Amino acid sequence: MLRLSLLRSTATLPVKCQRRGLILPAAAMYTLGSLIFGKEARLADAMERGELHNKNVDYAKEAEERTELRIRALANTRPMEPRYNGHVPLHRYEKLLLFAISGWNSFFHPEDGYNIVQLGEATALPVFLENLKQTMLSDSSGRRILKEQPNITTEILHMDKLAKLPHNTFGYVYYQWLKRENVSPDTRAPVKFIDDPMHAYIFKRYRQCHDFYHAITNMPIIIEGEITIKALEGANLGVPMAILGGILAPLRLKKVQRKRLYNIYLPWAVRTGLSCKPLINVYWEEMLEKDVTALRKELKITLPPDLRTMRKERAALRKEIDAKYNSQKRATTPA
């Protein structure tokens, strides 16, 4: 009997060990889960009751102070304190890098306006901006612009009113040009890298008036039109980036585009830019209700041949030649 009892206890031993082997890991997992999820539950309850945060601490103020400290730390690496809203002071080597990189990108990717914006500021040397400032100071309208520092936006221009002006007014012509080209005066980038606040405003004014030059000359914003207006700005205002654009940008165009520019539009742009009134002194916001023909005469601006029409005529001629060629080819090809 004793032997039989020992055999039975020995036989049941592995089963108990197996159960114990299952129970111990399960208990450990339960304990670990309770610690993790219980802690998260207690944390959530504390947050709900408002007990998590110290009520005596202004967390928003602390975050603002940390941000301010980071800005100060960054400012300590700059050559000077920012002198106007949005100003990013650059070291001389950074300006050279900005010029090199933006110049390279502008040549190979002229369709990206951001490259043009950076190149414009990188080449806006203080001597050029000071000369432009003196040009404005020598004219009554220019002096008023510098004093009042108007900002050209759709809100200031009242686009809904421009749409209702007589069709012969500059304001209506400008409105129709914006609509046709699908652009807005609100899209002009702010000035960031020019150090002197007055110089920065002058360059901002030049940048914001760019579309007025397009509208009064009826020039589209396609690449040929942009090069033409840049050449006009270079001849009239001496803008370094505009001069570079007028010289280098045509090199990447098709032969027929270069021919149009060199034979028609660049000579017109240089001639008009040298002979017309300094466009930086025009208070364009006050010219919107004037007769556009009279305004062109006052500014000594003559219209160039319509670039859109010339391109359409060229495309129609090419289509006609291709059709004749294909017709002759089919006629001479044996069946």
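Just so it is clear, glycine is given a Cβ too, placed from its N, Cα and C backbone atoms.
According to Swiss-Prot, the Zn(2+) binding site annotation covers H210, D211, H214, E226, on the basis of sequence analysis. In Swiss-Prot, a mutagenesis experiment is listed as G120 to E, annotated with the note In COQ4-3; abolishes coenzyme Q biosynthesis, but does not affect stability of other COQ polypeptides. One entry in Swiss-Prot concerns the mutagenesis experiment E121 to K. Its note says: In COQ4-2; abolishes coenzyme Q biosynthesis, but does not affect stability of other COQ polypeptides. Recorded in Swiss-Prot as a mutagenesis result, E226 to K carries the remark: In COQ4-1; abolishes coenzyme Q biosynthesis, but does not affect stability of other COQ polypeptides.
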Practice item. Could you list the residues of the same chain, at least six apart in sequence, whose Cβ is under 8 A from the Cβ of G120 (mutagenesis position)? Key: F203, R207, V239, M241
Revision key, fill the gap. Across the binding-site residues (H210, H214), the Cβ with the fewest other Cβ atoms inside 10 Å is that of H210
Practice item. Tell me whether H210 (Zn(2+) binding site) sits in a helix, a strand or coil according to DSSP. Key: helix
Review point. Cα-Cα separation of H210 (Zn(2+) binding site) and E226 (mutagenesis position), in Å?
Key: 10
Check your understanding: For the Zn(2+) site given as H210, D211, H214, E226, which other residues of the same chain have their Cβ within 8 Å of the site's Cβ centre?
Key -> F212, Y213, M219, I221, G225, I229
Exercise for review: Could you round the CA separation between D211 (Zn(2+) binding site) and E226 (mutagenesis position) to a whole angstrom and send it over?
Suggested key: 10
Revision key, fill the gap. Spacing of the two Cα atoms, H214 (Zn(2+) binding site) and E121 (mutagenesis position), in whole angstrom, works out to 21
Review point. Hey, how far is E226 (mutagenesis position) from E121 (mutagenesis position), Cα to Cα, in Å?
Key: 17
Review point. Does anything in the same chain, at least 6 positions from E121 (mutagenesis position), have a Cβ under 8 Å from its Cβ, and if so what?
Key: L98, V191, K192, F193, I194, F203
